[in-house]
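> Mind looking over this structure? Questions follow.
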Amino acid sequence: MTWPVKDFNYSDPVNDNDILYLRIPQNKLITTPVKAFMITQNIWVIPERFSSDTNPSLSKPPRPTSKYQSYYDPSYLSTDEQKDTFLKGIIKLFKRINERDIGKKLINYLVVGSPFMGDSSTPEDTFDFTRHTTNIAVEKFENGSWKVTNIITPSVLIFGPLPNILDYTASLTLQGQQSNPSFEGFGTLSILKVAPEFLLTFSDVTSNQSSAVLGKSIFCMDPVIALMHELTHSLHQLYGINIPSDKRIRPQVSEGFFSQDGPNVQFEELYTFGGLDVEIIPQIERSQLREKALGHYKDIAKRLNNINKTIPSSWISNIDKYKKIFSEKYNFDKDNTGNFVVNIDKFNSLYSDLTNVMSEVVYSSQYNVKNRTHYFSRHYLPVFANILDDNIYTIRDGFNLTNKGFNIENSGQNIERNPALQKLSSESVVDLFTKVCLRLTKNSRDDSTCIKVKNNRLPYVADKDSISQEIFENKIITDETNVQNYSDKFSLDESILDGQVPINPEIVDPLLPNVNMEPLNLPGEEIVFYDDITKYVDYLNSYYYLESQKLSNNVENITLTTSVEEALGYSNKIYTFLPSLAEKVNKGVQAGLFLNWANEVVEDFTTNIMKKDTLDKISDVSVIIPYIGPALNIGNSALRGNFNQAFATAGVAFLLEGFPEFTIPALGVFTFYSSIQEREKIIKTIENCLEQRVKRWKDSYQWMVSNWLSRITTQFNHINYQMYDSLSYQADAIKAKIDLEYKKYSGSDKENIKSQVENLKNSLDVKISEAMNNINKFIRECSVTYLFKNMLPKVIDELNKFDLRTKTELINLIDSHNIILVGEVDRLKAKVNESFENTMPFNIFSYTNNSLLKDIINEYFNSINDSKILSLQNKKNALVDTSGYNAEVRVGDNVQLNTIYTNDFKLSSSGDKIIVNLNNNILYSAIYENSSVSFWIKISKDLTNSHNEYTIINSIEQNSGWKLCIRNGNIEWILQDVNRKYKSLIFDYSESLSHTGYTNKWFFVTITNNIMGYMKLYINGELKQSQKIEDLDEVKLDKTIVFGIDENIDENQMLWIRDFNIFSKELSNEDINIVYEGQILRNVIKDYWGNPLKFDTEYYIINDNYIDRYIAPESNVLVLVQYPDRSKLYTGNPITIKSVSDKNPYSRILNGDNIILHMLYNSRKYMIIRDTDTIYATQGGECSQNCVYALKLQSNLGNYGIGIFSIKNIVSKNKYCSQIFSSFRENTMLLADIYKPWRFSFKNAYTPVAVTNYETKLLSTSSFWKFISRDPGWVE
């Protein structure tokens, strides 16, 4: 529904409808009622300034009152004309909000989000209509005084700005109560303070891309985004999910490190900004906030069911109306008794909308405007714009007017390109400064060496102690310990298109009868002043270096110097880190050749700033920018001065001024009640512990990502900002010198070359933009490298210690209860050992769906791709090398391509050969000294069980090189030198009885070689074996690689290989996992072998937790039956998967697809359905929150809801599984928990069931199902 936005003039008279006089006691500036305009339902605009200070003043204060930049103008909104402009400006912005679907939905949420009539102190059976958190008094001037005549219950009041015009806020109206309804689900009305004509500015310095035409620059925020940001705070307040102020990130402030003395950054702000910065809040805390909100909403639903009274009692006739209003607001359902209840799916959708979808990052993408990349982005001098002028700002385009070409690169927001964006007077701006002073001797301090740095020019680095430490606490595990799983990933399109917000909501009349509210006497707030900070340093740091590069005002004789000290001592000298530039600039114009001189100067500068270096010792980054060191004097005293050498020696941590060494505290231990004596409770405790172990790994990874985003990336981004400043200062000096020389130039061509001179100066900005792209790439690679190389190994090391302790405790628990657990001891120990066999991979995309972070990681991944010297891919049904080196690839006639996956090939008979001849241009050192080989392989059972040795990949000539062999279920990598001395790596991949092996399954093999160290063998990203190879003699590598099975005579002996790559670098463990994640195709559901699961194909189905049993019908109910022969996988009743949406026959099944399962039974097909009758966990029990349903067969193959399932991919190192969900009557359940005979009435078999409390089962292996297809590689 689109709510119309009404037009008003400030001079319009009060009308007892949508123009009223309201008394706002929170505003200490105005003690009389103020004129208010309802521009759309429940949203009022009051064109007045606002202050809650005890002694309010709009004048510029003597000292900063904000740690951010402040701007003061006491005359703003002092006239009716200005108030009219403000009113119409807000109206125009609301009309612009209504231009997009996301904006319409925002307004809709605000309109129907009236705060609850009451709070936690209100009796649970009562609506209280006298609360100041919901009501505003309406007054009229009668008989010489103001009198209250009515009330209104608005959602939002929009005032003009605070004394600091740049301080946009959305505050609450509280009555001195101890609790806060905005935190407790009830909600409160919201008061906004905004100034839409005054615009914050930011730079795109840290963005991934910028135009080579317009270059990087300073941009202003679109006022519609600034307003929507504050309205999102209002949403959180109205819906009672506002986050308390103690949930925040504190800045790290220390004597020896330069970071912002900034305010605490509230979680509320990070949610409202959205995007990448939300990931700073650890997942565990985000889940807790959601659970808290869910609990509050359940309490409110309970209240609604009990309410039968009102305050005042005369309003009792309104009970049903307000019950309807609040049930629509919270999206409650009614159960079969007519009571209001929370629908979990609807709650999740609403909560996701309010906390994820409604955010500044999403708004800016939907309105196609330029916006700051991070919440911590640096702000610059604000600007002013007349947004009422359609020649400047329109409802459709904002500042980026198409008719002026301002839509290109958002140049309408570019303060250098759009003359309508007027810079504010710096005299009215107040900044907080850090005074930096050079300590001349140990005890000597000289103020003449001090410089002043704006607080917002320092990086914001979070205090690590302000990031949740809960994962480091000890935890007691019982049979009742649950894992709460909630994903805050969201689909924007689904959110915009869904119909969750009521289409025709119940609406209250704007003007309501007076309810005689108690007077609200709120005390004013005391103004807090901040003082500048002084810090002493022992050397000229980056702030001194930047200061030395600034151009002084009114200097007539500019010279460049390569001495920082000299530049700091003389106003006419500018420091440059480019000696050749200083020489050319200082030489000046010779023999009247002005244009030649100017061209030489510009060319020297632009050539130097585009330089990049590569160092063989650095494998972490593709290039380095050598002049960053002399531009900013980065690094410690031992390494300062030689940036390249320092970087090669110390790595990326060398760039971090503060806290370069990442540390992780010891993880808390899991403990168990040793007194447990019930068999089922012990088993359940073990299962819960394994689930909690997985959660501990995920929480630890999330904690690491939070630290990286809030403590590391902010420091790296700060280098970007400083380098942009540095290059801009250099360009300013060059421009000023060109202007001075041009002013003195008296040549006859002076006027003719004027435009060329201007073009030269403009070209500096373009080249700075290109240089910044290189710098950004370098800095981003450094940041990601720090995550993967400095942080991840330490986290995994601590997790491995935690695993060792936990596994030991679990085995001890089983051993100490072996009598009670008779018959289950071996199975439980095997399950524990298997669970702890592999570490959980770190896939950063599991912790964020932010597009910017994905771009950064993909860029890092591309640097891995850049090192490929062979990459076999299928193009137009031919196997070719796509590495760029164009190796010759010859495929034998009998080789089958693209048999299972796009880039695979099948080898069977001895005549099947693929011969690859590498490009001769590949350097010897590049292919061997640091090299890696990776590929996916699938080896048939008969080839595995053979006792012969088969060479399957061979690159040995004249007794030297490498090869890959198979023998007795082992895969062996052999590296051999010219003297036939060799080293080998061996991995046993053969099938075990517990189905944990790799026979005939796809698995990922990586071998890395380093001639000065080790060669290593990885399987699915896990290091399995390493061997020193530095004692080998010379290894001559053949440029020919032959794929084939030597001496093969059995037609059932075959193998498949896909995605074969050779890299000219030693891939790290993190690199390998990135390649693995990029090739595993998680969106494609896999069968037991790792092949794509397909529709209209027969499968045998087994449960991962009960691999010794197959699924079969018994009395029309599905049960698990013991295998008569565990080596026979093709046992039982085959299942065919059918598509609900008529997908192409035999097409791949994707993650989340809806499916129907048909089972062949007694030569007839049946549909598997979920029974509609509940099986109770204890016979005769009641179905409450833990309903259990059996699976059964139905002869009718129609498309019925109880037979529709959705499927989700589960991939775990050496097994491919799926989870299956049942959707029926809006009650989503997971097929999980094999219910054992003693647990309910089915006495003779283990039975698969559907359970409603599926959130606690998502990590349980009893919910993992495997589909076994008849495969040529497994012949029975």
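Note that Cβ sites are derived from N, Cα and C of the backbone, with glycine treated the same way.
Dumping what Swiss-Prot says about this protein:
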- H229, H233, E269: Zn(2+) binding site (BINDING)
- E230: active site (ACT_SITE)
- R457 to T: In strain: D-SA (VARIANT)
- K489 to N: In strain: CB16 (VARIANT)
- T1172, D1173, K1192, R1239: N-acetyl-beta-neuraminate binding site (BINDING)
- K1192 to A: Decreased binding of heavy chain (HC) to synaptosomes. Significantly decreased HC binding, whole toxin is dramatically less neurotoxic; when associated with A-1239 (MUTAGEN)
- Y1235 to W: Increased binding of heavy chain to synaptosomes, whole toxin has half neurotoxicity (MUTAGEN)
- W1238 to L: Significantly decreased binding of heavy chain to synaptosomes, whole toxin is dramatically less neurotoxic (MUTAGEN)
- N1244 to A: Significantly decreased binding of heavy chain to synaptosomes, whole toxin is significantly less neurotoxic (MUTAGEN)
- Y1246 to A, S or W: Significantly decreased binding of heavy chain to synaptosomes, whole toxin is significantly less neurotoxic (MUTAGEN)
- S1262 to F: Decreased binding of heavy chain to synaptosomes (MUTAGEN)
> List, in sequence order, the residues of the same chain other than H229, H233, E269 whose Cβ lies within 8 Å of the centroid of the Cβ atoms of the recorded Zn(2+) site.
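Along the chain, the qualifying residues are A170, E230, T232, E268, T272, F273, E360.
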> What Cα-Cα separation, expressed in whole Å, is found between the residue listed as 'active site' and R457 (variant position)?
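So the Cα of R457 (variant position) lies 25 Å away from that of the residue listed as 'active site'.
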> Would you kindly give the Cα-Cα distance separating K1192 (mutagenesis position) and H233 (Zn(2+) binding site), rounded to the nearest Å?
50
> Near K1192 (mutagenesis position), how many other Cβ atoms are within 10 Å of its Cβ?
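Other Cβ atoms within 10 Å of K1192 (mutagenesis position): 19.
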> Taking only the Cα atoms, work out how far E269 (Zn(2+) binding site) lies from T1172 (N-acetyl-beta-neuraminate binding site), in Å, as a whole number.
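T1172 (N-acetyl-beta-neuraminate binding site) has its Cα 46 Å from the Cα of E269 (Zn(2+) binding site).
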> Just jot down the residues in the same chain as H229 (Zn(2+) binding site), at least 6 apart in sequence, with C-beta under 8 A of its C-beta; none if empty.
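Within the chain, H229 (Zn(2+) binding site) has Cβ neighbours under 8 Å at Y168, T272, F273, E360, Y363.
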> Counting other Cβ atoms within 10 Å, pick out the least crowded of the recorded positions E230, E269, D1173.
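Result for the recorded positions E230, E269, D1173: minimum number of other Cβ atoms within 10 Å at D1173.
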> Rank the recorded positions H233, R457 by how many other Cβ atoms lie within 10 Å of each Cβ and give me the one with the fewest.
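If we count Cβ atoms within 10 Å for the recorded positions H233, R457, the smallest count is at R457.
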> Measure the Cβ-based neighbour count of T1172 (N-acetyl-beta-neuraminate binding site), defined as the other Cβ atoms within 10 Å of its Cβ.
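Around the Cβ of T1172 (N-acetyl-beta-neuraminate binding site), 10 other Cβ atoms lie within 10 Å.
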> Where K1192 (mutagenesis position) and T1172 (N-acetyl-beta-neuraminate binding site) are concerned, what is their Cα separation in Å, rounded?
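Cα of K1192 (mutagenesis position) to Cα of T1172 (N-acetyl-beta-neuraminate binding site) measures 10 Å after rounding.
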> Could you measure between D1173 (N-acetyl-beta-neuraminate binding site) and R457 (variant position) for me? Cα positions, answer in whole angstrom.
66
> Between T1172 (N-acetyl-beta-neuraminate binding site) and R457 (variant position), how far is it from one CA atom to the other, in Å?
64
> Using DSSP reduced to three states, classify K1192 (mutagenesis position) as helix, strand or coil.
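Strand, per DSSP.
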> Helix, strand or coil for D1173 (N-acetyl-beta-neuraminate binding site)? Use DSSP.
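Its secondary structure by DSSP: strand.
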> Provide the three-state secondary structure of E230 (active site) computed with DSSP.
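Where E230 (active site) sits, the three-state DSSP reduction gives helix.
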